[in-house]
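S.K.: Below are the structure tokens for one structure; questions will follow.
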Amino acid sequence: MADDIRILMCPPDHYDVDYVINPWMEGNIHKSSQERAVEQWKKLHQTIKECAIVDLVKPAKGWPDMVFTANAGLVLGENVVLSRFYHKERQGEEPYFKAWFEENGFTVYELPQDLPFEGAGDALFDREGRWLWAGYGFRSELDSHPYIAKWLDTEVVSLRLIDERFYHLDTCFCPLSGGYLLYYPPAFDAYSNRVIEMRIPPEKRIIVEELDAVNFACNAVNVNDIIIMNLVSRTLKEKLAEAGFKVRETPLTEFLKAGGAAKCLTLRVTEPILPDVHATVSIESRVIRMEGHLLDAGILNQALDLVVENSGSFRVLNFNLGVERNSTSSAEVRVSAPSHQIMEEIMTELIDLGAVPPPQELCDINTETVTQGGVAPDDFYVSTIYPTEVRVNCEWVQVTGQRMDAAIVVTSNPPSARCVLLRDLQVGDRVMVGVEGIRTIKKVESHEGGTRKENKEFAFMAAGVSSERRVELLVEQIAWEMRQIRDQGGKIVVTAGPVVIHTGGAQHLSHLVREGYVHALLGGNAIAVHDIEQATMGTSLGVDMQRGIPVRGGHRHHLKIINSVRRYGGIRQAVEAGFISKGVMYECVKNNIPYCLAGSIRDDGPLPDTEMNLVRAQSRYSELIQGADMILMLSSMLHSIGVGNMTPSGVKMVCVDINPAVVTKLSDRGSVESVGVVTDVGLFLSLLVRQLQQLTRPYSLAETL
């Protein structure tokens with residue numbers, strides 16, 4: 001027996017499943033056998049007594065879960081951090097455990113009343129005493145970890161639980177002697193699994209399969225080379241034996257009904273202390289402020305969910321609800337993260353939702369100077385599509401050239417900020433790093449949920465369940481907006497792929513160009529080639545556009561077209577020479593509509609007009625979309641995503657594709673101001689032209705007054 005190891009237990013005199021506070025209790029209320037529970041507890045008690053000293057705390061009537069002493073607190077040396085139970089059903093246990101600790105000479109530390117921490121159920125010392133593994137996500141809060149590190153003077157490693165079946169750390173994680181670890185990886189998020197793998201070498205990690213995990217194999221008591229646990233598989237026993245451990249199985253089925261096993265029924269009150277281990281915690285906290293229709297537009301819920309989904313924790317410090325229907329609300333929220341890296345990721349996404357630091361916190365953003373052309377500092381802030389302001393010389397400065405996936409370069413005299421692509425960074429540029437001192441300016445979503453309505457519409461169409469009537473309704477709205485934009489002198493840009501030509505949409509797109517609904521055309525080599533092929537030879541990719549069947553030798557048509565245009569020197573020259581007499585490119589030339597054809601590695605030819613320098617093509621695209629009010633994206637995922645990344649917030653984007661994944665992909669890239677239409681692009685253009693023709697009178701602002 002190990003005389004230096006003491007374990008606290010509590011007899012199950014009043015044990016029963018009286019309520020449901022975890023998934024294991026569901027369906028088991030009052031279905032536990034008191035007789036079998038006592039029998040199983042006594043067997044566990046006897047098994048532990050053979051290898052350690054067992055102390056007992058007297059059970060209190062009315063608190064059936066007091067038998068699970070692992071949740072009494074966390075002990076190191078003469079100090080104990082008392083538990084703050086998450087559920088009211090267990091909060092009455094706290095004074096009984098506190099009394100026992102004080103009677104036995106421990107110094108008791110108590111967390112704030114509203115900060116849950118459930119003791120050694122969510123905090124497990126490395127068996128070598130090197131650090132403390134601390135769980136959070138269901139019962140314990142991340143913000144409790146700095147207190148624990150301070151009071152127990154130890155390093156705390158935070159792990160986030162994501163499977164509600166494993167609501168406490170000790171249900172899926174068991175540090176073993178010799179630096180080994182018994183655990184169930186799917187119970188943790190990706191970041192926590194990386195942390196575990198960085199701390200524990202592969203040969204020391206013993207992974208538990210789900211069959212053993214749900215039988216609480218990880219909820220085991222380890223005393224030196226002995227592991228006391230519920231019944232487990234032969235495979236797991238062999239793994240443990242290979243690592244040098246002796247497994248002692250004892251059935252604990254009655255306690256599984258309440259979501260506990262061997263470890264839950266025990267609390268080790270003698271933990272190893274290393275003199276060179278001191279308080280260390282990587283947790284970082286920041287306060288953010290949000291304003292707007294936080295509740296009815298779902299902004300606050302979205303922000304809080306974002307924090308949790310990214311391994312963080314939060315506490316709402318202050319919330320002021322708007323008193324009128326049109327009033328805005330405000331909130332101050334403290335956000336905590338297990339590391340600086342995670343905090344930066346969370347803050348980057350919160351900024352996109354309009355979160356800002358309290359005004360008194362920051363005067364200037366952090367910057368680093370570029371030392372190598374075309375290379376940003378490691379921690380540079382990546383811009384988004386939303387209008388952005390940054391703090392320069394203690395004032396908010398509007399960022400110019402707003403677009404996605406760029407760095408922000410600032411100057412102090414005069415104060416300015418602009419988005420710059422990585423390749424355009426110059427030595428000496430001051431680039432913003434981190435996420436402090438930045439905010440996005442987003443339009444306030446009304447209580448009517450205007451933006452949300454569009455998002456729902458987008459999701460409905462992208463789900464692939466739209467009817468033809470639904471498409472027609474969307475086309476009517478799009479046509480009306482296009483008419484307004486044209487008649488008010490606005491700008492509409494079209495990004496189109498060759499499918500427009502293949503589906504018979506060339507005549508309709510030509511009509512839009514001719515009638516002044518297109519002010520710039522973006523695409524690739526293919527749309528121009530097949531448009532000219534259709535205009536001059538009546539085929540597209542060798543298919544007769546009238547009969548819909550391939551023609552003999554049609555597979556060579558596009559190469560003949562490329563060769564002919566190259567002979568003339570370009571598309572404009574071919575139009576002027578009369579070789580091209582109709583089609584999309586013809587109308588662009590005749591109506592002086594600028595276009596850019598961006599090349600790719602698969603292009604045949606290419607046409608002389610095709611820009612094969614990708615950097616120059618991107619720059620030209622960016623120039624042509626400046627000042628756009630609407631962008632039509634017609635069956636070209638690659639070009640559409642590229643354009644979406646260059647487009648600032650506020651520009652209406654209409655994505656048309658037969659594949660729902662394309663419009664979803666566009667949304668995932670951050671192009672949230674989008675309307676998705678899942679339909680054949682040729683049909684869409686036909687409906688659009690018909691609807692525009694029905695709007696016979698020019699839109700006039702005067703007529704509405």
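Numbers here mean position along the shown chain, with the first residue as 1.
Placement of Cβ uses the backbone N, Cα and C atoms for every residue, glycine included.
In case it's useful when we look at the structure, here is the feature table from Swiss-Prot:
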type	residues	note
ACT_SITE	His168	active site, proton donor/acceptor
ACT_SITE	Cys264	active site, nucleophile
BINDING	Asn22, Asn71, Arg90, Arg139, His168, Ala258, Cys264	L-ornithine binding site
BINDING	Asn525, Ala526, Asp604, Ser636, Met637, Leu638, His639, Asp657, Asp680, Val681	NAD(+) binding site
MUTAGEN	Asn22 to Ala	Significant loss of arginine dihydrolase activity
MUTAGEN	Asp65 to Ala	Significant loss of arginine dihydrolase activity
MUTAGEN	Phe68 to Ala	Significant loss of arginine dihydrolase activity
MUTAGEN	Asn71 to Asp	Produces equal trace amounts of citrulline and ornithine
MUTAGEN	Asn71 to Ser	Transforms the enzyme from a dihydrolase to a deiminase
MUTAGEN	Glu118 to Ala	Complete loss of arginine dihydrolase activity
MUTAGEN	His168 to Phe	Complete loss of arginine dihydrolase activity
MUTAGEN	Cys264 to Ser	Complete loss of arginine dihydrolase activity
S.K.: Determine which residues of this chain, when Asn22, Asn71, Arg90, Arg139, His168, Ala258, Cys264 are set aside, have a Cβ within 8 Å of the centroid of the L-ornithine site's Cβ atoms, and list them as they appear in the sequence.
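M.R.: Apart from the listed residues, the neighbours are Ile21, Asp65, Phe68, Ala70, Glu118, Gly121, Tyr167, Gly259, Gly260.
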S.K.: Out of the recorded positions Asn22, Asn71, Arg90, Ala258, give me the one sitting nearest to Met637 (NAD(+) binding site) by CA distance.
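M.R.: With Cα distances computed to Met637 (NAD(+) binding site), the winner among Asn22, Asn71, Arg90, Ala258 is Asn22.
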S.K.: Let's check the environment of Asn525 (NAD(+) binding site): how many other CB atoms sit within 10 Å of its CB?
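M.R.: 24, counting other Cβ atoms within 10 Å of Asn525 (NAD(+) binding site).
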S.K.: Could you list the residues of the same chain, at least six apart in sequence, whose Cβ is under 8 A from the Cβ of Glu118 (mutagenesis position)?
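M.R.: Set apart from Glu118 (mutagenesis position) by at least 6 residues yet with Cβ under 8 Å, we have Asn71, Ser83, Arg84, Phe85, Tyr86, Arg139, Ser140, His168.
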S.K.: Write down the Cα-Cα distance for Asp680 (NAD(+) binding site) and Asn22 (mutagenesis position), rounded and given in Å.
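M.R.: Distance (Cα to Cα, whole Å): 50 Å.
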S.K.: Please name which of the binding-site residues listed here, Asn525, Asp604, Asp680, is nearest in space to Ala258 (L-ornithine binding site), Cα against Cα.
M.R.: Asp680
S.K.: Of all the binding-site residues given, namely Arg90, Asn525, Asp604, His639, Asp680, which is spatially nearest to Phe68 (mutagenesis position) at the Cα level?
M.R.: Arg90
S.K.: Quick check for the class: what is the C-alpha distance, in angstrom and rounded, between Asp680 (NAD(+) binding site) and Arg90 (L-ornithine binding site)?
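M.R.: The separation of the Cα atoms works out to 60 Å.
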S.K.: According to DSSP, folded down to helix, strand and coil, what is Asn22 (mutagenesis position)?
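M.R.: Going by the DSSP assignment, Asn22 (mutagenesis position) belongs to neither helix nor strand, so it counts as coil.
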S.K.: What whole-number value in Å do you get for the largest C-alpha pair distance within Asn22, Asn71, Arg90, Arg139, His168, Ala258, Cys264, the residues recorded as binding L-ornithine?
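M.R.: Those residues reach a largest Cα separation of 15 Å.
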S.K.: Just give me the nearest neighbour of Asp65 (mutagenesis position) among the recorded positions Arg90, Cys264, His639, Cα to Cα.
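M.R.: It is Arg90, whose Cα lies nearest.
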S.K.: Provide the number of Cβ atoms within 10 Å of the Cβ of His168 (mutagenesis position), excluding the reference atom itself.
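M.R.: By my count, 29.
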S.K.: Could you check which of the binding-site residues Arg90, Asn525, Asp604, His639 is the closest Cα neighbour of Cys264 (mutagenesis position)?
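M.R.: Checking each of Arg90, Asn525, Asp604, His639 against Cys264 (mutagenesis position), the shortest Cα distance is to Arg90.
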S.K.: Counting other Cβ atoms within 10 Å of each residue's Cβ, which of the recorded positions Asp65, Asp680 comes out lowest?
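M.R.: Ranked by other Cβ atoms within 10 Å, the recorded positions Asp65, Asp680 bottom out at Asp680.
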S.K.: With every protein chain in view, how many other Cβ atoms are within 10 Å of the Cβ of Asn22 (mutagenesis position)?
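M.R.: Asn22 (mutagenesis position) is surrounded by 19 other Cβ atoms within 10 Å.
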S.K.: Between C-alpha atoms, which of these binding-site residues comes nearest to Arg90 (L-ornithine binding site): Asn525, Asp604, His639?
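M.R.: The smallest Cα gap between Arg90 (L-ornithine binding site) and any of the binding-site residues is with His639.
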S.K.: Just jot down the residues in the same chain as His639 (NAD(+) binding site), at least 6 apart in sequence, with C-beta under 8 A of its C-beta; none if empty.
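M.R.: Counting only residues 6 or more apart in sequence, the Cβ neighbours of His639 (NAD(+) binding site) under 8 Å are Thr495, Ala496, Gly497, Leu522, Gly523, Gly524, Ala598, Met633.
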